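Asks: If you look up Swiss-Prot, you'll see GLY206, ARG270, CYS271, GLY300, ASP301, GLY302, SER303 marked as ATP binding site. Where Swiss-Prot documents ASP301 to Thr as a mutagenesis experiment, the accompanying text is: Reduces maximal activity of the holoenzyme by 30%. The beta-D-fructose 6-phosphate 2 binding site annotation in Swiss-Prot covers SER346, ILE347, ASP348, MET390, GLY391, ARG392, GLU447, HIS481, VAL482, GLN483, ARG484 and rests on experimental evidence. One entry in Swiss-Prot concerns the mutagenesis experiment ASP348 to Ser. Its note says: Reduces maximal activity of the holoenzyme by 50%. Completely abolishes catalytic activity; when associated with 'T-309' or 'S-356' in subunit alpha. Record note (Swiss-Prot) on the mutagenesis of ARG439 to Val: Reduces maximal activity of the holoenzyme by less than 25%. Listed in Swiss-Prot as a mutagenesis experiment, HIS481 to Ser is described as follows: Increases the KM for fructose 6-phosphate 50 fold. If you look up Swiss-Prot, you'll see ARG658, THR716, LEU717, SER718, ASN719, ASN720, GLN761, GLY762, GLY763, HIS853, VAL854, GLN855, GLN856, ARG935 marked as beta-D-fructose 2,6-bisphosphate 2 binding site, on the strength of experimental evidence. According to Swiss-Prot, the mutagenesis experiment SER718 to Asp carries this note: Abolishes sensitivity of the holoenzyme to fructose 2,6-bisphosphate activation; when associated with 'D-724' in subunit alpha. Quoted from Swiss-Prot, the note on the mutagenesis of PRO722 to Leu is: Drastically reduces sensitivity of the holoenzyme to ATP inhibition. For ARG754, LYS847, the entry in Swiss-Prot reads beta-D-fructose 2,6-bisphosphate 1 binding site, with the evidence type sequence analysis. According to Swiss-Prot, the mutagenesis experiment HIS853 to Ser carries this note: Reduces sensitivity of the holoenzyme to fructose 2,6-bisphosphate activation; when associated with 'S-859' in subunit alpha.
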Amino acid sequence: MTVTTPFVNGTSYCTVTAYSVQSYKAAIDFYTKFLSLENRSSPDENSTLLSNDSISLKILLRPDEKINKNVEAHLKELNSITKTQDWRSHATQSLVFNTSDILAVKDTLNAMNAPLQGYPTELFPMQLYTLDPLGNVVGVTSTKNAVSTKPTPPPAPEASAESGLSSKVHSYTDLAYRMKTTDTYPSLPKPLNRPQKAIAVMTSGGDAPGMNSNVRAIVRSAIFKGCRAFVVMEGYEGLVRGGPEYIKEFHWEDVRGWSAEGGTNIGTARCMEFKKREGRLLGAQHLIEAGVDALIVCGGDGSLTGADLFRSEWPSLIEELLKTNRISNEQYERMKHLNICGTVGSIDNDMSTTDATIGAYSALDRICKAIDYVEATANSHSRAFVVEVMGRNCGWLALLAGIATSADYIFIPEKPATSSEWQDQMCDIVSKHRSRGKRTTIVVVAEGAIAADLTPISPSDVHKVLVDRLGLDTRITTLGHVQRGGTAVAYDRILATLQGLEAVNAVLESTPDTPSPLIAVNENKIVRKPLMESVKLTKAVAEAIQAKDFKRAMSLRDTEFIEHLNNFMAINSADHNEPKLPKDKRLKIAIVNVGAPAGGINSAVYSMATYCMSQGHRPYAIYNGWSGLARHESVRSLNWKDMLGWQSRGGSEIGTNRVTPEEADLGMIAYYFQKYEFDGLIIVGGFEAFESLHQLERARESYPAFRIPMVLIPATLSNNVPGTEYSLGSDTALNALMEYCDVVKQSASSTRGRAFVVDCQGGNSGYLATYASLAVGAQVSYVPEEGISLEQLSEDIEYLAQSFEKAEGRGRFGKLILKSTNASKALSATKLAEVITAEADGRFDAKPAYPGHVQQGGLPSPIDRTRATRMAIKAVGFIKDNQAAIAEARAAEENFNADDKTISDTAAVVGVKGSHVVYNSIRQLYDYETEVSMRMPKVIHWQATRLIADHLVGRKRVD
């Protein structure tokens, strides 16, 4: 690292203090490596002087056990918030240095395995921060002045033969890094001076939406990394048959447009022959003949088990092939090892160790839409419908469909009852719902549903009970293979793409001793798991069910599955049974919608209200936002019958607008809070809701009525609320935009040489445009975080022209350019299309397309519905748990301290970080982690996705 100016403030000497011998030695080692300092002090047990030509740093040892414990606790706290909060807001001391090469700093910190935060982004930082062993925040900046705001991307390294094959370093294995690429389409890195690896991909077992996205990502990332890409047609059947007809080399353009197609374009088939050794022997021979030395399998547990067996037998298979003269000595030496990797393509979501499988959310989407449609006809005739869904031994589809459609009853294999119990339970719930005026009855049956004695429960059994015992006009709907059909939803396309990239990384990094990896998603991060261990855990569920050990079967499911089941039972009972809480623990809780409509808002209101009823709380709705309350006292207690159907409706049933409390009338709002004696408040909405919570929390000193627990559930398609990686409505909006883009792309494909510039909403957030770009394979995307430079625009026009030339004579010809509305104030989508058309000089033309408020979506997606339910119930729990913390403060008016952390923490944002639900104080978020003028969080968590999207379409980025 080159330190050109010692400290940002110009000083050249600094002293830091260690309070234990261990931290003292660690600090000497840290600063020696980090700042390339030399130890220039004479031997001394209590101090060390480190320096170079620009800096002198003295480290003192002052042993103090008490202070050292505090330092260790502070350091532990800072490490725990590395990915979620800005260290600078928690720092007691900090040092900041200047550097001429911030990339070298980043590489040094990565080599040291030191924690790291970068601003404005970790990809292209102007400032980098780490933690020293003494609890200090140590920063480095490349800017020349303190108010510089334009990030300077680090220089890209030249590709060389020494580039490491590790996803932990920047190389061909990391598509989320900016590197020098060629000027021609597709823009790829210069080839390395090493033998080309040949990577094949195959899909096996049952097809699943998203498999094509997985294949596309594997083929293109393999090519991007200098490898040859092959596909094995018709699954294991293609391996056994072999030859160029079944093992084909694919090139960049061969997978163009595949993301928008359902099923698997390379085919899949069940192959009994591969289960025999002779079949696997043929498969090995055919792979060797094609020169393939790495295989990625996308399929379920059976397909992945076969792949791992194939790899374990590989040494003996090739020995036998050599002995029988079916391969040459040269082939034997070159193909001694086969690297295998698995990605899970299954609509059942039954694979242990991963939170989601490719295709599961698409199948759930089909089921929910089908039930939404069925409910309309059920309501017309006051009928009951028994809906059978897939899932084998996993009840995930049935459970989440039950939550998303507010079904009356569900049958899942993990929680069976005796034959008489399930009949009594179902009839009790259905009759209670009917007696309260519900005209429809929906019962969801998983195909693996069983009674406690392992007797299968069929839709016919359920139909018979509903007819015979309740006299309901009942119909059976078996969705069957409709659940597998159609194009993948946005989540599955993105998941399949990111897992495809990591699968290529995994096979490139594998050694003969590395266990076969499975690419999984845990806490929203793509990770590798041992393949066979995952398969064994998956099969253990079925074994536990067969052994009637249902407690173990449930324990093998992830904690979120159990939470969903408890949530379903709570919201389904509503106020039909005796409340769980005693009268003195029951609360009055209000809910209000603030900001623009977003998918899932109604689901949150419905779930909050029904959960409150089941506990004994009284739910209130504030209609038409803060202005409705201040002007018209629009407050109403919610009752169950009035909310029927809300779980699956779009928009906002209780009304919403962008008015904040200060704009409406804080005094009147406080008056009505006091009049109705609210014990808690839930706000659902976007950045205006975030502002509202901030204003109410700040007003607590003046208005005692606001001294109650208050919580915000983020809901906005922009996904720009600080404190969460996910806002309700963003998935619905992403799917609406994706479907619009698919249709527009089809139109562009029909007209040769046509590109569409699609205007995306999102305010100053590029989330929607970024993820839609990845999901639909857009050639270019422009977002507010980067803007539109003339140099990049010129490069993009030339790149588009070349891509049209390459695609000549092929199908799926259309091109898409996504532009966030605020990416440029000067260039609207219309103006941008005109500029592109003029500069293209007749080689192609561009037209604008405005999806507008269509992006808010119609029916909310199942992801938004189920997450709304989860977050609403968490919000009610937060209010209940924080009553005691603020109760005393409410009573002691004179001694009220709004700055007390215990008090300020009772106003929070409930958010999703990874797969965890977290609570962040509104004061902490607003003061330290928000760019208020930009209506954005300071840390952009989706930044790396942009480079992945660009690399997968061969776009060249201009630094």
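Using the three backbone atoms N, Cα and C, a Cβ is placed for every residue, glycine included.
Nope, none of those substitutions made it into this model, it's the original residues.
These numbers come from a predicted model, not from an experiment.
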Asks: Work out how many Å separate CYS271 (ATP binding site) and ASP301 (mutagenesis position) at their Cα atoms, rounded off.
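Replies: Per the Cα atoms, CYS271 (ATP binding site) and ASP301 (mutagenesis position) stand 15 Å apart.
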Asks: Counting Cβ neighbours within 10 Å across all chains shown, tell me which of the recorded positions ARG439, ARG658 comes out on top.
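Replies: When each Cβ's neighbours within 10 Å are tallied, ARG658 tops the list.
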Asks: In the three-state scheme derived from DSSP, which category covers ARG754 (beta-D-fructose 2,6-bisphosphate 1 binding site)?
Replies: strand
Asks: List the Cα distance (Å, whole number) between SER718 (mutagenesis position) and ARG270 (ATP binding site).
Replies: 43
Asks: Between the Cα atoms of ARG754 (beta-D-fructose 2,6-bisphosphate 1 binding site) and GLN761 (beta-D-fructose 2,6-bisphosphate 2 binding site), find the distance and write it as a whole number of Å.
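Replies: One finds 23 Å between the Cα atoms of these residues.
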Asks: List which of the binding-site residues SER346, ARG484, ARG658, LEU717, LYS847 have their Cα within 10 Å of the Cα of GLY206 (ATP binding site), in sequence order.
Replies: SER346, ARG484
Asks: Please report the DSSP secondary structure of GLU447 (beta-D-fructose 6-phosphate 2 binding site), reduced to three states.
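Replies: DSSP call for GLU447 (beta-D-fructose 6-phosphate 2 binding site): coil, neither helix nor strand.
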Asks: Relative to the Cβ of GLY300 (ATP binding site), which residues of the same chain, six or more apart in sequence, are found under 8 Å away?
Replies: SER204, GLY205, GLY206, VAL344, GLY345, SER346, ASP348, ASP350, MET351
Asks: Within 10 Å of each Cβ, count the other Cβ atoms, then let me know which of the recorded positions GLY206, GLY302, GLY391, PRO722 comes out lowest.
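Replies: Fewest other Cβ atoms within 10 Å, among the recorded positions GLY206, GLY302, GLY391, PRO722, is found for GLY302.
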Asks: According to DSSP, collapsed to three classes, what secondary structure does GLN856 (beta-D-fructose 2,6-bisphosphate 2 binding site) have?
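Replies: SS state of GLN856 (beta-D-fructose 2,6-bisphosphate 2 binding site) = helix.
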Asks: Nearest to HIS481 (mutagenesis position) by Cα distance: which of the binding-site residues ARG270, LEU717, GLN856 is it?
Replies: ARG270
Asks: Could you check which of the binding-site residues (ARG484, LEU717, ASN719) sits closest to LYS847 (beta-D-fructose 2,6-bisphosphate 1 binding site), going Cα to Cα?
Replies: LEU717
Asks: Taking 8 Å from the centroid of the Cβ atoms of GLY206, ARG270, CYS271, GLY300, ASP301, GLY302, SER303 as the cut-off, which other residues in that chain fall inside it around the ATP site?
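Replies: Checked against the 8 Å cutoff, the neighbours are SER204, GLY205, GLY299, GLY306.
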Asks: By CA distance, which of the recorded positions (GLY391, ARG439, GLY763, HIS853, GLN856) lies nearest to GLY302 (ATP binding site)?
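Replies: Checking each of GLY391, ARG439, GLY763, HIS853, GLN856 against GLY302 (ATP binding site), the shortest Cα distance is to GLY391.
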Asks: Quick one: Cα separation, HIS853 (mutagenesis position) versus ASP301 (mutagenesis position), in Å?
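Replies: Roughly 42 Å, rounded to the nearest whole number.
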Asks: Nearest to VAL854 (beta-D-fructose 2,6-bisphosphate 2 binding site) by Cα distance: which of the recorded positions ARG270, GLY391, ARG439, PRO722 is it?
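Replies: If we rank ARG270, GLY391, ARG439, PRO722 by Cα distance to VAL854 (beta-D-fructose 2,6-bisphosphate 2 binding site), first place goes to PRO722.
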Asks: Out of these binding-site residues, CYS271, LEU717, VAL854, which one has the fewest other C-beta atoms within 10 Å of its own C-beta?
Replies: VAL854
Asks: Name the secondary structure element type, per DSSP in three states, that contains LYS847 (beta-D-fructose 2,6-bisphosphate 1 binding site).
Replies: strand
Asks: Once near-sequence residues are set aside, which residues in the chain of ASP301 (mutagenesis position), 6 or more away, have Cβ atoms under 8 Å from its Cβ?
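Replies: In sequence order, SER346, ASP350, MET351, VAL535, THR538, LYS539 meet the Cβ cut-off.
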